[in-house]
Structures are given as C-alpha cells and as structure tokens.
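Below is one structure, written out as structure tokens; comments come after it.
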Amino acid sequence: MAVSPHKTYPIVITHGEKYTLFNDESIGKGAYSEVYRGRTESGRLVAVKTACKKLEVAAIGIEIEILKKLKGASNIVQYFGSNHTKMAPGSVTSETISFAMEYASSSLEAEMRRPKNHRGLSSNALIDLVVDCSMALSALREHNIAHRDIKHMNILLFPGTPTRGRRSTHLFKLCDMGCSKSLSENSSHEMRTLVGTPNLLHPFLAHEMVDPLMAQNRHNWKTKSAYTSEQCDLWALGCTLYFCATGKFPFEHERNNKSLYHKAVVALTQNPDAIAMVLVQKGRDPGRRTDIFEFQPVTELPAKFTRYPKWLVSTMTCLLRSFFHEPSIEYYAKVADAMRNSKRRTFSSVDQMSIVEHTDMSNVPHLGFSIPSISKCLGYPEGTDILLLSNTSTHYLDSKQKSVDGLPDDLYLVVPQTSHVDMRKILARNIEFHEFDDMTDRKLSEIRIKKCYEGLSMLTEIDEYLALFDRVSTILSTQFSLLVQELSQFERVQTASRFAVYVDMASVPLMLFDEANPETKMISDQCIQQAKRAREELERHAKVSMDIEACAKQLSKDAEDLRLEDMDLPGICEEIESYVFYDKQAILSTQKYSQELVELCLKRRNNIMEQIFNSPDRINKSKLNKAMNLAASLSQLRSNYRKLQDMISECVDLLEKPFQEMKDTVNRYLQAQGCSRNTMQKSMHLLRPEFHESQIRIKKTTKSCRKLIDQLNIELDQLGFVRLGDILIKAESEQTLTRSEEIQETQVVSFFCQAESSPNKEQFPKPEQDSILESSIDEGSTSFESTPPSSPPDVGSNNYFQAVFQYFAKPTSSPSSSAK
C-alpha cells in the first residue's frame, strides 16, 4: 500500500492498479453507493464503485478487504484497485472511497426485466445460474466469509460460452460484499446482526422485522436466535432461484406489512415439503366485511410457462427444499456438480411436440430416488416403454429406466411403445392487450411486458417446432436408409441358404456309397428333409426382405418431406424487446405498432400450426400424423426385420445338428475304410450343379452295377468258380476259396490303382468333362471339415466295390474295352 508523501490534506491512499472514473457515465445506483464506468492505466474497462458517507465508506472498506481475500476465487467479481481520500476537517465531505472491479455486461436484475424472462429464465440459463452460485458460495465458505445479502440485484452477468459443461452464453458472478462478514476459524460461525433484504430474510431475521422496537435501532439490532452463514445465504439464494425460475418470489411481501412475509415463512417451516407459500382467498368475513386469506403450500416448482424438463423441475424442487429446511453447502455443491458434468442426451418427441435436454441425475445421493424415469420425464404415462432412434442406432428403454447409460448418441427420436398416445396440450394464445390512458404507469408497464412476452414466447415456440421437425426428418430418413442398406445385403440369408443347399448335396455321396447302412441312410434323409425345409423358409424370408426394403425406400423419401416451411421475420425479437417502456406516454404512443408486431408473431405461429395439424389438401395427412405414422412404421419394420433375423438363426440351428451327425459319420467311415480325402473331394466336386447329368448317370449306373455284381456272384457260387484277376478257377476247398478271394481283391485294387496313376488310361475312358473337372479340383478343392464346399464327399462301401464302381461308372469308348 502506497501513502502519499504529503502530510497535508487531502490524504490519498491507493492500492492496486490505478484507474480513472468517468463521472458522466453512471452504471447504477444503490442505497449506499453509486457505480460508474472507468478505465485502468493499462486500458482495461472497469466498474468503479464509490461512496462518501460515513456508513457507506465503512461498508465499502469492508468490501475491499473481503474482495482482496477472494482474489482469483471462482464466480466472485474480481477486484483491481482502490482509492481512499480523506479531506481536511470541516470539509463538506470528510472522505471518499472507491474501488475498481470487473465490468459486467449486465446484471441478473436487468436480465429478469427482459420480457422474454417475464415467466422465468430459460432452462439452460437457470442451470448455469445454479452451478455458478454454487461455486461462488463454495469459495466464500473456503475463506470463512458470509455474504448475508444474496439477491438477483447482486449477481452480475459476463459473456460466456456454452463449453465444458456450460449451457448458456452467460457467466454469473456474485458481487456487493458490503454486508459480508469474515468469520473467525475458531468461532462458532453464528451471527446475530440484522442484515439483508426484507423479502429474502431467513425466518430468524424475519421474526425480528415485526418487532415494533426494531425500526428505531435497526443498525444495532441483534437477533434473539443466532443464525449461520449457510442458513442466511442459502435461504436468500433459494428465494432468488425461485424468482429466476418463475418470475415471482416464493413468499408474499408488502412494503407496509412486514408481518405478511413473516407469516408466510413461518408457515413454510411447518411444512417440510413446501418450497413456497401462496396466499389464496378462502372466503369472506361478513362481520368485518373483509376477505379471509390463508397460505397454501407449493410442493413442486411451477413450470407451466417455462416448460422446464421434469428432471430439472424435480432437481430444483429438491434443491429448494434443502435450502429452506436442511441447508447444506456440501449437498448443494454435489447437486450443482452433477447438473454440470452428468451425461446429457437430447430427446425429440413428435407426439409431445417437444425437444427435451435431459441430464442424468439418477446417481446423485438423496436425489436420484425423486427423479422420474426417462419415460415420465418425456411426458408419457407410468409404464410406457419407449423406442429411441438415432442416426446410427436403435434402443429400447424400459418404462422404469432412469439412467442414460448405454445410449451412445447425443440425439434421439422417441417412439412410445403403446397403441394410444395422448398429445401434449398446446397453450392457447391471447394477444388482446388493452392499454388505456386512464391506467397508471405501473399497470401500463405490466401490460406492455406481458404483450412483448407473448410475442417473444410465440417466436421461441415456433423455433422449437422447426427444430423438432428438422431433427425428426433427419433421423427418420437416416434410419430408413440404414434399414435399406442392411436389407440390400442378404449375407445371412445367402449364407444360410447356401448352407442348406450344401447339406442337401452333402447327403448324396453318403447314400451313394453306403446304401447298405440303414443308420447312415436315415441321417442322410433327415439332412435332406431339414435342408429342404430350411431352404423354403429362407426363400420366403428373402422375399419378405425385399418387400421391407421397397417399403423402407419409399418411407425414406416421405421422411424428407417433414420439414416445415417458415415465414422469415429477421430482427423481430430485438424489435419487440425495444418496445418495452415504463413511461406512460411512450407506452401509449407505441400501442398500435407494438400490437402489430405481436400479431405478426401470431400469424407466423398459425402458419406453422396449420402445417403441423392440418392436411394441406384434405387428402394427404398432416405433418404431425405423417411423422407419427412414419415413426410407427419404422418401429414395425425394425420389429419385422428382427423376426426375420431370428428365423434365419432358427433355420441354421435346424440344419446344424443333423449335419454334424452326418459329418461325424462320414469322418468315421473315411477313417475306418482308409479312403483318401482326394477321392472324397473329387466326388464332392462332381456333385456340383454343372455336372447334374453326370450325377444322374452315376446313380443309374451304380444301381445297375450292384445288380450285375450280385447276379455274377450268385452264378459263380452256383458253378463253384472263383475269379482270380481275369482267370476263373474251380474252388477246390473252403481254404483255397478264401485265399483266392484275397488274391482276387488284391489284384483288382492294384490293377485299378495302376490305372489311375498310369498316363495311359485308355482302358477307363473318362466323361467328356473330366479334363475340366481335374483342373478345377486341383485349383480350388476344399476340405470337408473346413468351410462348407459346394458339394459333398465320395465314400465307397469297400475297396472292391469302389473299384468296380469306378470301372462301370465310366462309359465305354471302344468295342474292345466293352468286350473285355
């Protein structure tokens, strides 16, 4: 701190950065001080608060010391420098004091006087106000300071950006520490000084206001009951937040009837659920000829006009209840932190005609149980499940679910899963405002504010409807396009269908080469029957998929036509706000044109409502009905698509078990007989559709071969001969016969194996397509145990039969071979 070297008067004491005060640029005036615009030596624009009376100087001196302690604290107006001047004794003004602080763009008081906030702040601005005040009170508590005069006039607005959890363009900061008090760390933090604004006082302080002796010595009056900083500051903040949310204070107050406020707050303390008390007329006293009034409790934050989301109404109700009944800055900080940092999702509801910015408050202690489910927060009756559609996903929400966990996207379209949906009631608009010359200034200003509020609220409502139908159109169009894209890719249907054909074909070689085994034949027949059944189901579902795809394509085009056509009224919001006057002459002189502006807003609203609710040609449906039908159609198509997917899975399950049995049988047979895998793959390849004629010939030849072999064996047995290679010999004994059979089998197998490996294969002519067959087998044959190939394996009954089958299955190419 620097002291002027001159000991003569005036004595000037400065601190911090020097500044210049502009006496002709007053910003505001309070009961004890005035605020002017100023600028520091570095060029910063500041607000300079100054006072010259003894009590004012003392109050500002306390405020300067407290602001120094709070330097850098969150959401507290920042201090830059001060100037204290003491005049010579006998001067008209003995001393003056001033200090420079941050220059605010506006105040909460001025914001609440704007016509658009006549019924309360927007939800985003209210949430930021709650969070910023929480941070300010936490900073005061950290430095052991009680503010003791929190109200909307002592909260300043600074430019902000909706980032990092912020929702509005306002940054709120607490100011005016003239009534504040630094508390000792070792003290009980209890206070008895009567200080504060009359209609925001804690009940302990309100009780003192009705004492007739208090008015004579208010500045030195001490309360009978001590109060804490939490009690007085949170009570005043609760009254302020209620006012900012509804446009009215929670308790009736009359300047000349202090007992009215006192009775209201006492009545509230006796009702633990109340957050406000409303004075209502209950009758009339005939003896005294006066009306009888009583206080009625308000147990939930009114939101008829502001249309706050239900999660916010519940949160604010619980918060105000704690302020008035169980004040706790720690609990307030937890709730405020959740309001800023919890997960947020945006839900657009066509039938409710609303866009809800939902914040997940279900995990906040002592608050989550009072938060309604998401379904109820969106305006649906108890027990209504909902379908949520985004640009990328679809989710079903139970009617009791409160958390947004599992919802990855930010924006969703809501489709209630119920046959009957009640539409949200749209408030009727009344623009009949009469401003007459015989009205008082106050009455005229109230009417003008209501008139401008109606016009601005209609514009806000229109903007919400435009945004709603834009989002609905985008989401529905995208969802239908995604469905078309999914249905155009029949991968599951095609894969399962190919599998069914494969099972059918894979059963053939098992029947060809092992017809003598009844068990194997039964498995093959079962596979074939199941495969045919599954293939028929899949073909039917493929057709259903094509129908759904065609329907989705058409509905996607219809969804693009949901957007509303709007009248362009540039700058009308600012123009309406400029016609808010408090002077009688100004109000009467602008009556006609201000009414024209409001009527223009109504015309724009009627144009939008006409598109939403009425058919354009009495043939086509209205935008609202079309949007609801499209949403329901999308839900139904999605349901049909899910059933289709489930049926495909059932078809695959139907095929899997018998096919696995057949596959195991084939593998066991191959292992037992020692047949080569290459032979199996060749027969599988031969069973492809392009070799259909060859397949028929093989089947016929196989049956003929079996008959010929059986007949030949019978005749040889009757004649008593045994075939040894190309030689028939007489069977001399049973032992000789057995030996002959073994030699015969060995020679036949050896003979045919040499024929297969020999380059000269004229003895066994091949079918016309054998050259193509062999090349394709070598290039792309697959294993029976890997991904299903297009044809099944070849398995012979035994080596002798296999050799004979290969011999007789091939057509003869020359007479010599036939004779042989």
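Positions of Cβ are set from backbone N, Cα and C atoms, glycine also.
Given the structure is predicted, the values throughout are model-derived calculations rather than measurements.
Around Asp149 (active site, proton acceptor), a 10 Å sphere centred on its CB holds 19 further CB atoms from the protein chains shown. The annotation active site, proton acceptor is assigned in Swiss-Prot to Asp149.
When secondary structure is read from DSSP and collapsed to three states, Lys49 (mutagenesis position) falls in the strand class. For Lys49 (mutagenesis position), the number of other Cβ atoms no farther than 10 Å from its own Cβ, over all displayed protein chains, is 28. Annotation source Swiss-Prot lists ATP binding site at Ile27, Gly28, Lys29, Gly30, Ala31, Tyr32, Ser33, Glu34, Val35, Lys49.
Residues or ranges marked as domain 'Protein kinase' by Swiss-Prot on the basis of sequence analysis: 21-299.
Lys49 to Met appears in Swiss-Prot as a mutagenesis experiment; the accompanying note says: Localizes to paternal organelles and interacts with allo-1 in embryos, but does not rescue the paternal mitochondrial clearance defect in the ikke-1 gk1264 mutant.
A distance of 4 Å separates the Cα atom of Lys49 (mutagenesis position) from that of Val35 (ATP binding site). Ser33 (ATP binding site) counts 21 other C-beta atoms within 10 Å of its own C-beta, drawing on all protein chains shown.
Around Val35 (ATP binding site), taking its Cβ as the centre, 21 other Cβ atoms fall within 10 Å, counting all chains.
In the three-state DSSP scheme, Ser33 (ATP binding site) is classed as coil.
Sorting the binding-site residues Ile27, Lys29 by the number of other Cβ atoms within 10 Å puts Ile27 first. Here the C-alpha separation of Lys29 (ATP binding site) and Asp149 (active site, proton acceptor) works out to 16 Å. A gap of 18 Å separates the Cα atoms of Val35 (ATP binding site) and Asp149 (active site, proton acceptor).
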